[in-house]
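Copied over from Swiss-Prot:
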MUTAGEN   Tyr75 to Phe  Almost no effect on catalytic efficiency
MUTAGEN   Glu109 to Ala  Loss of ligase activity
BINDING   Glu109, Leu182, Glu324  Mg(2+) 1 binding site
BINDING   Lys138, Lys178, Ser184, Ser185, Glu226, Glu227, Phe228, Leu229, Gln268  ATP binding site
MUTAGEN   Ser184 to Ala  Almost no effect on catalytic efficiency
MUTAGEN   Glu273 to Ala  Loss of ligase activity
BINDING   Glu273, His309, Thr310, Glu311, Arg328, Phe329, Ala330, Gly331  substrate binding site
MUTAGEN   His309 to Arg  Loss of ligase activity
BINDING   Glu311, Glu324  Mg(2+) 2 binding site
MUTAGEN   Trp332 to Ala  Hydrolyzes ATP, even in the absence of L-Ala, and the structure appears to show a cavity in the N-terminal substrate-binding pocket. Also alters the substrate specificity and activity depending on the size and shape of substituted amino acids
Amino acid sequence: MERKTVLVIADLGGCPPHMFYKSAAEKYNLVSFIPRPFAITASHAALIEKYSVAVIKDKDYFKSLADFEHPDSIYWAHEDHNKPEEEVVEQIVKVAEMFGADAITTNNELFIAPMAKACERLGLRGAGVQAAENARDKNKMRDAFNKAGVKSIKNKRVTTLEDFRAALEEIGTPLILKPTYLASSIGVTLITDTETAEDEFNRVNDYLKSINVPKAVTFEAPFIAEEFLQGEYGDWYQTEGYSDYISIEGIMADGEYFPIAIHDKTPQIGFTETSHITPSILDEEAKKKIVEAAKKANEGLGLQNCATHTEIKLMKNREPGLIESAARFAGWNMIPNIKKVFGLDMAQLLLDVLCFGKDADLPDGLLDQEPYYVADCHLYPQHFKQNGQIPETAEDLVIEAIDIPDGLLKGDTEIVSFSAAAPGTSVDLTLFEAFNSIAAFELKGSNSQDVAESIRQIQQHAKLTAKYVLPV
């Protein structure tokens, strides 16, 4: 069979480049379009070059030789991308037509809506224009969820301080204030005290002005205020060590939801995730409830052909509470870990769906559990504050070393990989925690509880050597 051509809108996020490009290129010819060259790391650029038959970069972002250089790491691209949505759509269409693309995909949350519009114009399978907008704008998302037969929660659009005051009056506390257009829990804030609520709103609103997003990202209101979803851990798990929420990965094919795998989590720092354990140890009844909720949510958004990453709160009486869902792959190493544990290559499966619809080899339910577990974990400054190594008043630190002492792992759990910020790395402790991962590690073991306890031990006992900047 002749290899089909897939246009990849290359940017940050989703399935990591170290898996995506090799997996995709094994079956498809890849054309990579880079709308934000400044958002590509050196290793990402090398993989794009290695596995693409052609690479197109937006020429408007090359003003000097320095613009051809790529940094070693990026969490969030802070340079401006000032092209409106329609111009981005036209760029995608032009490149797709130039190479006769049979499908278009991206791993980046911020280009989901322009890509959907380009797919529609070209007659290619995609998420669907309205569905993509529903999945990108969290106000529209919550409206769709509330109509989809899942737990309905109070919510209100927020643009101004007056809107926030009205939301606070209507919803009460605890209340979640969430940016409608971002990802990675950036800016998500729990409001519990009415006395300080307005100060919190102003703080988050001011901070978000410093976070650049492409001009093509559109929304009706910058915030959504929602009632807090209260978890009930003991109704779902029979052992300690996990969190009261999970994520479930799936695929939409011609408007039908296909669940793939559920990830357990370890306790968060605020709303910042700390680790994902693949697969989940939840019992079959619990998994069935989660799958039913995810199906209603994603089909309720109207999604047609795309990957889905759905986050669900585990509430009282085993009621799933929809947090949000994205029309893209999960980030971190969750997609590679599904392949490690189950042998399913979701990167290839998505492209199969985009090219062939339901003729792709889709699973008929959650993948069966294999005899081992893989955990994808990060360490943040807050872990070292909690274990007393970073002074609570510190505003900055310069890392000298991060080490994991011997004797922390439980059962047959082993460290597969470990990486830490390089010596001399400066960390601004005033940033949202999600920006400040300072170490990452992967664990593997035959017992999920041993893996979870090993994570907890590492969080409590990892050794940080650093210099601190304290307020005068």
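The chain as shown is numbered from 1 upward.
Cβ atoms are placed via backbone N, Cα and C, with glycine included.
Sorted by the number of other CB atoms within 10 A, the recorded positions Phe228, Phe329, Trp332 start with Phe228, the lowest. When the recorded positions Glu273, Glu311 are compared by the number of other CB atoms within 10 angstroms of each CB, Glu311 has the fewest.
Glu311 (substrate binding site) has Glu324 nearby among the recorded positions Lys138, Leu182, Gln268, Glu273, Glu324, counting only those with a Cα within 10 angstroms of its own Cα. Within its own chain, Ala330 (substrate binding site) has Gly14, Cys15, Ser247, Glu249, His263, His276, His309 as residues 6 or more apart in sequence whose C-beta sits under 8 angstroms from its own. Here Gln268 (ATP binding site) is compared against the recorded positions Glu109, Leu182, Arg328, and the shortest C-alpha distance is to Leu182. Counting neighbouring Cβ atoms within 10 Å of each of the binding-site residues (Gln268, Thr310), the lowest count belongs to Gln268. A Cα-Cα distance of 6 Å separates Thr310 (substrate binding site) from Glu324 (Mg(2+) 1 binding site). Listed in sequence order, the recorded positions from Glu109, Lys138, Glu226, Gly331 having a Cα within 10 Å of the Cα of Glu324 (Mg(2+) 1 binding site) are Lys138. Glu109 (mutagenesis position) is 9 Å away from Phe329 (substrate binding site) when you measure Cα to Cα. By neighbour count, meaning other C-beta atoms within 10 Å, the densest spot among the recorded positions Glu109, Glu226, Glu324 is Glu109.
The 10 Å shell around the Cβ of Arg328 (substrate binding site) contains 27 further Cβ atoms across the protein chains shown. The number of other CB atoms found within 10 A of the CB of Gly331 (substrate binding site), across every protein chain shown, is 21. For Arg328 (substrate binding site) paired with Glu109 (mutagenesis position), the C-alpha to C-alpha distance reads 7 Å. For Glu273 (mutagenesis position), none of the recorded positions have C-alpha atoms inside a 10 Å radius of its own C-alpha, out of Glu109, Leu182, Phe228, Gly331. Nearest to Trp332 (mutagenesis position) in space, judged by Cα atoms and limited to the recorded positions Glu109, Lys138, Leu182, is Glu109.
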